[in-house]
Amino acid sequence: MDISRMGAQAQITSLEELSGGPAGAAHVAEFERAMGGAGSLGGDLLSELGQIRERFSQAKQELQMELSTPGDDPNSLMQMQWSLMRITMQEELIAKTVGRMSQNVETLMKTQ
């Protein structure tokens, strides 16, 4: 192999040659819109997580109220069972969602 011939084929570039110049106003506006909290995937996800947290807290408070009031009638016992089942289902759903999301993130990281 002739090193002098290989050197002639290589291009030497500087950072100034690689830069594309300043971004246009349309590109900057599009970037800002994409990175904004409202309407972005991350913002929507955080909003949904906040709503799930509120519903979960509400269900726990309802169960606490039902457990604090003594009662032997079947209606109140069924209501307590329903509240407990709802909390359990929400916990399972959250656990499965988080597990799937972390699995998807791991897959994404492995492919890059």
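FYI, residue positions are counted from 1 along the chain as it appears here.
Just so you know, glycine gets a Cβ as well, placed from its N, Cα and C.
Every residue here is the original one, so none of the noted swaps is modelled.
Annotated features, as they stand in Swiss-Prot:
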MUTAGEN   L84 to A  Complete loss of needle assembly
MUTAGEN   E91 to K  Complete loss of needle assembly
MUTAGEN   E92 to K  Complete loss of needle assembly
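For E91 (mutagenesis position), applying a Cβ distance below 8 Å and a minimum sequence separation of six or more within one chain yields F56. According to DSSP, E92 (mutagenesis position) is assigned to a helical segment. You'll find the Cα of L84 (mutagenesis position) roughly 12 Å from the Cα of E92 (mutagenesis position).
Listed in sequence order, there are no same-chain residues at least 6 apart in sequence whose CB falls under 8 Å from the CB of E92 (mutagenesis position). In the three-state DSSP classification, L84 (mutagenesis position) falls within a helix. Around the Cβ of L84 (mutagenesis position), 15 further Cβ atoms fall within 10 Å across all displayed protein chains.
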